[in-house]
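Novice: Relevant sequence annotations retrieved from Swiss-Prot are reproduced here:
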DOMAIN    17-294  domain 'Helicase ATP-binding'
BINDING   Ile26, Gln31, Lys60, Thr61, Asp599, Arg656, Arg659  ATP binding site
MUTAGEN   Arg117 to Ala  Significant decrease in helicase activity, small decrease in ssDNA binding
MUTAGEN   Cys120 to Ser  Abolishes iron-sulfur-binding
BINDING   Cys120, Cys194, Cys199, Cys205  [4Fe-4S] cluster binding site
MUTAGEN   Cys194 to Ser  Abolishes iron-sulfur-binding
MUTAGEN   Cys199 to Ser  Abolishes iron-sulfur-binding
MUTAGEN   Arg211 to Ala  Significant decrease in helicase activity, small decrease in ssDNA binding
MUTAGEN   Phe615 to Ala  Loss of helicase activity, loss of ssDNA binding
MUTAGEN   Ile618 to Ala  Loss of helicase activity, loss of ssDNA binding
MUTAGEN   Tyr636 to Ala  Loss of helicase activity, loss of ssDNA binding
Amino acid sequence: MALTAALKAQIAAWYKALQEQIPDFIPRAPQRQMIADVAKTLAGEEGRHLAIEAPTGVGKTLSYLIPGIAIAREEQKTLVVSTANVALQDQIYSKDLPLLKKIIPDLKFTAAFGRGRYVCPRNLTALASTEPTQQDLLAFLDDELTPNNQEEQKRCAKLKGDLDTYKWDGLRDHTDIAIDDDLWRRLSTDKASCLNRNCYYYRECPFFVARREIQEAEVVVANHALVMAAMESEAVLPDPKNLLLVLDEGHHLPDVARDALEMSAEITAPWYRLQLDLFTKLVATCMEQFRPKTIPPLAIPERLNAHCEELYELIASLNNILNLYMPAGQEAEHRFAMGELPDEVLEICQRLAKLTEMLRGLAELFLNDLSEKTGSHDIVRLHRLILQMNRALGMFEAQSKLWRLASLAQSSGAPVTKWATREEREGQLHLWFHCVGIRVSDQLERLLWRSIPHIIVTSATLRSLNSFSRLQEMSGLKEKAGDRFVALDSPFNHCEQGKIVIPRMRVEPSIDNEEQHIAEMAAFFRKQVESKKHLGMLVLFASGRAMQRFLDYVTDLRLMLLVQGDQPRYRLVELHRKRVANGERSVLVGLQSFAEGLDLKGDLLSQVHIHKIAFPPIDSPVVITEGEWLKSLNRYPFEVQSLPSASFNLIQQVGRLIRSHGCWGEVVIYDKRLLTKNYGKRLLDALPVFPIEQPEVPEGIVKKKEKTKSPRRRRR
């Protein structure tokens, strides 16, 4: 489709009308360029897909929404906007699209959040009820559907009242009533515990109401994980050929795709035996009480028992073999080098893939049959069986995918990382098996790049080390396929608005020197606080261990510090805003993930402190396997993995400072390697052009460590 004069005029008219809706709107050349580039790509005038880096201040959201809506209307397609997290998804849904609706009154839009973000009306009704009979009726579903106390019941009753009177849409983030994680776990549901069309509340269920709204909407706001799942199952979203897709925060896409394809499952032999026994009893109950018209051969008791017995024997053998590979001790891990399994393990995985797939098919067949049963049956008993079969299907589906992935030598031209872990829970040892591909470009090509005609991938940061090469390698986007890569200029004058401060630290921030380095960092930070030059500050760490140690050095400043983990992030930011608005000093402290998407302008944030260059962890099974693979190709892992990742992280962290033309301040980076190592210049060259200062550092007095047992974290 060509960009007609009428279409261009429509885009220009909306852009002009938008300027009148936004106070102090500043026209920006990069924004106009982005609108033009997005329009050309979505209309098919230039290239296949577009990766466009739009630095903070460009106004990228409105720059893709305006041309996206215009072209979607012209082509009678649906514009799907996907983000990496719920916060940005909600911002687009609750702020940006309502703003556009002022200039496009008939605009229809909705949001597609994951099932776990919505309340389950069945669970809410039970938890809000004061009638024991109501709770008893729903308790048959094996869920914890009774309130813990009267206060919790009253809270649920208020939520139910808001839902029933349409004051609340059922989304966790859209109510002012405090809901802790434990209560929300009982209020929401997952795919395995949902009765779907068989539920009494199906028609009014917020999740399914939202899904039905997708069919009528011109714009759907989703997230990357949901889009990947929708493309895989060909459900939820319209047909790919009838889509225009924008992937905001597109730098997350390869990781989200990899997470979606990562498979982990418990394979502890006694636990597995129990699951198989429960499934055979479940099948027997279905055959006895809800006999299907056509009996699957595998459902015959003798055959099913033999099938499950073979499956169990293979799992037991695998347990024995894996325990031999793992080091002694209750908690242990073994990774298979280059993802290559021994022949005996590979043969077991291949057979397990076939056997679990057959059980998955059997569970699906019974579930479909049960779902079609009429009201002539005992509805309580039927629904109980549907839920149990649904959960069995979920288990065998995951197992089937795991063993299929374990049987693969490569995925997307790279090895599949495979490892086993043993851990202790409540005095019992549990064995797990894990698989994840280190490259997902083939899957992205199949699900996205080849399926959807034109896609926009955008973010404030898509490049690392001034190059799109890492994005291209990880995502599979490539110029020879007609994909375009554009980096827009920043609208800000960084040279005049801020500066980078690299204190003259006495040591590098290595593990060996960590204690002295943090002592010096704390001393310099204290000096900055005492200067009273900045009201709003942000301190970012590469690890929780370092952050905790830093806090040990500044205990007298603790009341000023708002630390990640003390409260949910949005509450910390809310409190920070209130403090600064009242003229008080406030310091946000967290890990690098805490800063992503943080938008604090002016005095709210005028000094950012960065503990050190954040290289990725090198002890993750995925990173180790990728390193082995790169070395086998005579490529240098530091150049391919570590440095691009560190560059990307640093750009993101530094980008927290200048968010508008009125922002000012300093970025303090406590890492002398930026000036002493060869790669330091490359990292600095990829940052906005700030003047650099190198002040002296007060001597830090090293404190003695208190001996504490560090919690074991699960690696991947």
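Every residue gets a Cβ built from N, Cα and C, even glycine.
Mind running through what each feature is packed against?
Specialist: DSSP assigns Gln31 (ATP binding site) to a helix in the three-state reduction. The C-beta environment of Gln31 (ATP binding site), restricted to residues of the same chain at least 6 apart in sequence and closer than 8 Å, consists of Val58, Gly59, Leu62, Ser63, Pro491.
Spatially close to Arg117 (mutagenesis position) yet at least six residues away along the chain are Val86, Leu171, Arg172, Asp173, Ser188, judged by Cβ distances under 8 angstroms.
Annotation note: Cys120 (mutagenesis position) sits in a coil segment as assigned by DSSP. For Cys120 (mutagenesis position), the same-chain residues 6+ apart in sequence whose C-beta sits under 8 angstroms from its C-beta are Leu187, Ser188, Thr189, Cys194, Tyr201, Cys205, Phe207.
According to DSSP, Cys194 (mutagenesis position) is assigned to coil rather than to any helix or strand.
Within 10 Å of the Cβ of Cys199 (mutagenesis position) there are 18 other Cβ atoms, across all protein chains.
In the three-state DSSP reading, Arg211 (mutagenesis position) counts as helix. Neighbour density for Arg211 (mutagenesis position): within 10 A of its CB lie 17 other CB atoms from the protein chains shown.
Listed in sequence order, Ala542, Ser642, Leu643, Ser645, Ala646 are the same-chain residues at least 6 apart in sequence whose CB falls under 8 Å from the CB of Phe615 (mutagenesis position).
Non-local neighbourhood of Ile618 (mutagenesis position): Ile624, Gly627, Ser642, each in the same chain, at least six residues away, with C-beta under 8 Å from its C-beta.
Taking the Cβ of Tyr636 (mutagenesis position) as reference, residues of its chain lying under 8 Å away and at least six apart in sequence are, in sequence order, Leu630. Tyr636 (mutagenesis position) carries neither a helix nor a strand DSSP state and counts as coil.
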Novice: What are the sequence-distant neighbours of Arg659 (ATP binding site), meaning same chain, six or more residues apart, C-beta distance under 8 angstroms?
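Specialist: Sequence-distant Cβ neighbours: Thr56, Gly57, Asp599, Leu600, Lys601, Leu605.
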Novice: Provide, as an integer number of angstrom, the distance between the C-alpha atoms of Arg211 (mutagenesis position) and Thr61 (ATP binding site).
Specialist: 23
Novice: Using a 10 Å cut-off on CB atoms, tell me which of the binding-site residues Cys205, Asp599, Arg656 is the least crowded.
Specialist: Asp599
Novice: Let me know the model's mean pLDDT on the domain 'Helicase ATP-binding' (17-294).
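Specialist: The predicted confidence over the domain 'Helicase ATP-binding' (17-294), as a mean pLDDT, is 90.
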Novice: For Cys199 (mutagenesis position) and Thr61 (ATP binding site), determine the Cα separation and express it in whole Å.
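Specialist: Cys199 (mutagenesis position) to Thr61 (ATP binding site), Cα-Cα distance: 38 Å.
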Novice: Compile a sequence-ordered list of residues in the same chain as Lys60 (ATP binding site), six or more apart from it, whose Cβ lies below 8 A from its Cβ; state 'none' when nothing qualifies.
Specialist: Met34, Ile52, Ala54, Asp248, Thr458, Ala460
